[in-house]
Every structure is written in structure tokens, then in C-alpha cells.
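Visitor: Annotations per Swiss-Prot:
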| type | residues | note |
| --- | --- | --- |
| BINDING | Y66, Y71, G98, Y105, K163, R280 | (3R)-3-{[carboxy(hydroxy)methyl]amino}butanoate binding site |
| BINDING | Y66, Y71, G98, Y105, K163, R280 | (3R)-3-[(carboxymethyl)amino]butanoate binding site |
| BINDING | H102, D104, H265 | Fe(2+) binding site |
| BINDING | H269 | 2-oxoglutarate binding site |
| MUTAGEN | R127 to E | Decreased catalytic activity |
| MUTAGEN | R127 to Q | Decreased catalytic activity |
| MUTAGEN | H269 to Q | Loss of the ability to produce both INBA and succinate from CABA and 2-oxoglutarate |
Amino acid sequence: MQIDEQPGNAIGAAVEGFDHATASDADIDALKSTIYTKKIAVLKGQDLSPQQFLALGKRLGRPEAYYEPMYQHPEVTEIFVSSNVPENGKQIGVPKTGKFWHADYQFMPDPFGITLIYPQVIPEKNRGTYFIDMGRAYDRLPEDLKKEISGTYCRHSVRKYFKIRPHDVYRPISEIIEEVERKTPAVVQPTTFTHPMTGETVLYISEGFTVGIEDQDGKPLDEELLKRLFDATGQLDESFEHDNIHLQSFEQGDLLVWDNRSLIHRARHTTTPEPTVSYRVTVHDERKLHDGIQAA
């Protein structure tokens, strides 16, 4: 296995010769260290079945299936499927997922530490995923803004981007919203926390899932504060030219693994009617999102 920093990129590394089936514990430790410090590891030359992809995920931590079944792979439920390509006339997975800034499972009480994405069918145009390193973004905040958010908490919810399921057709929207709030109530996390693997300070907000900010007593703060944070970190830049934004491209055989604690991401969906399919596995590693979350 050879790990090389991606040339010209501030974050990321290319990993050649990685085989999850034969990798030693030292190889796995080196890979995970790269994920935490370089944020994105691109495993090159991968050719895996769904079962093998899950096995790779298990080398890095404990996989968890997505809570809504319509996203799950029909044979391997721990695989989340994003696809606009029907199989035998049947929709497998969900098309155009993640077209907004977010961290995976940010709206849940116990988010994942590591995300793995394995593109299956890659469009010719507009391929890739946008990322923002929220540790680096925090470092770049003005000092007065850092002081303003010190000791605050943010509320995260899936409600804004929840996708209607097949069995929701003809149901009253109020009934669907009530179910969403009951199954996935908003969660509160510190606005910033110390990354347990690197010691860096992470700004844990996303335009997609973060819906409010409050003081340490739970009193809501002005929504304008959140908007200023979104703007300062680059999440409101629709040109995607902000200094904080990194576009990670990929080719057939690439498998992306990234640090879900400090990165937020946004899918770059093709604007042309091209087929696109990707698989995702998300895993819990040795530590919780931050040390303020109690171990189960």
C-alpha cells in the first residue's frame, strides 16, 4: 500500500495498492490516520461486489444501515444507494441525494465518524463532490465571530430535506411532518467541538441540516448569526469558488473515504440526463463524534 498526498490539493491523499482482504492492522491504522489528518483518502483501482464493499467498511469500524429502507441496497442493507438508473424496471435507491451542504447523519444523536463512497456509474459531466473542511473553516473565522459562538449549541434536523417515500403518496403533508418529527426529532450538538482523533476545533454546522443556534441555557439566538457562519464558511457561495470549497473528482475504480466529523459535503449532480449510481457505507469508529457524547 502506498499513500501519496494529492498534488495541488490542500486536502486529500491517493492510496494505491490497498486490498481490504489482505491489509494488515498496521495498514488499516495508517489509512485511518490519513483519513483523519488529510480528510479524504481516495482508494484507487477498487473492484468490489456490494458484499466486499461492506467488508471493507467493517475494517474501518462498525457500519450502520440508513434508517429509511428505500435508500438501502436490496442485498446489503448497510449500503445506501444513490441512483437514477432503474434495475429491471424498478427504482433501486434514491436519485439526486445530498445536493446540499451536510455531514452524514448530522441530524441524529450519534453521527458516524467515517463515510465511504464507491461510485458505480459515473457521468461524463459534472462529476465529483464538493467538500469544506470545517476545522480549517473555523480557524479562518474572524476572532469576533469565534467569540460570539463560544459556548453555544446548534440544533440539527432532517426536516428541510426529507424525501417523500412511496407509501407517503396521498398522505396529508401534516401527517408526514408529524411522523418525521417523531422518528427523527431535532438534535442539539455544540457549535464547536474538539476532534477526538486530531485535537483540532471543528465548527459543526451545515446549511442543509442546521436549523437553529442557542446559548448554553437553550435560549434561541438570532438566526442572522447562523447565516453569517454559513456565509463565512462558503456554504452560501453558489459559484463554489470560495477558498474553503474543495472539489474532489473521481474516476471508475476510485473509492472515497473521508472524515465525517470535520468535513461537510455537497453532491455535484449532473445537469444532463446521464446515468449515475453510487454506493455509500457509513461507519462508527473507536470514538464518538466528540467526547461530550456518552459511549453506549
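Placement of Cβ uses the backbone N, Cα and C atoms for every residue, glycine included.
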Visitor: Since the record lists H102, K163, H265 as binding-site residues, which of them has the fewest other Cβ atoms within 10 Å of its Cβ?
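Guide: The binding-site residues H102, K163, H265 were compared, and K163 has the fewest Cβ atoms within 10 Å.
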Visitor: Apart from Y66, Y71, G98, Y105, K163, R280, which residues in this chain have a Cβ no more than 8 Å from the mean position of the Cβ atoms of those residues at the (3R)-3-{[carboxy(hydroxy)methyl]amino}butanoate site?
Guide: E68, F80, S82, V94, T97, D104
Visitor: Let me know the DSSP-derived helix, strand or coil state of Y71 ((3R)-3-{[carboxy(hydroxy)methyl]amino}butanoate binding site), please.
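Guide: Reduced to three states, the DSSP call for Y71 ((3R)-3-{[carboxy(hydroxy)methyl]amino}butanoate binding site) is helix.
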Visitor: What whole-number value in Å do you get for the largest C-alpha pair distance within Y66, Y71, G98, Y105, K163, R280, the residues recorded as binding (3R)-3-{[carboxy(hydroxy)methyl]amino}butanoate?
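Guide: Across Y66, Y71, G98, Y105, K163, R280, the two farthest Cα atoms sit 18 Å apart.
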Visitor: How would DSSP class H102 (Fe(2+) binding site) in three states?
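Guide: Strand, per DSSP.
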Visitor: When the Cα of R280 ((3R)-3-{[carboxy(hydroxy)methyl]amino}butanoate binding site) is compared with the Cα of each of the recorded positions H102, D104, R127, H265, which one is closest?
Guide: D104
Visitor: Just to verify: the residue among R127, R280 with the fewest other Cβ atoms within 10 Å, which of the recorded positions is it?
Guide: R127
Visitor: Taking only C-alpha atoms and a 10 A limit, tell me which of Y66, Y71, G98, Y105, R127, K163 are near H265 (Fe(2+) binding site). These are the recorded positions.
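Guide: If one measures from the Cα of H265 (Fe(2+) binding site), the recorded positions that come within 10 Å are G98.
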Visitor: Whole-number answer please: how many Å between the C-alpha atoms of Y66 ((3R)-3-{[carboxy(hydroxy)methyl]amino}butanoate binding site) and R127 (mutagenesis position)?
Guide: 24
Visitor: Out of D104, Y105, K163, the binding-site residues in the record, which is closest to R127 (mutagenesis position) when you go by Cα distance?
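Guide: For R127 (mutagenesis position), the spatially nearest of the binding-site residues is D104.
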Visitor: I'm trying to understand the geometry here, so how far is the Cα atom of Y71 ((3R)-3-{[carboxy(hydroxy)methyl]amino}butanoate binding site) from the Cα atom of D104 (Fe(2+) binding site), in Å to the nearest whole number?
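Guide: Y71 ((3R)-3-{[carboxy(hydroxy)methyl]amino}butanoate binding site) to D104 (Fe(2+) binding site), Cα-Cα distance: 14 Å.
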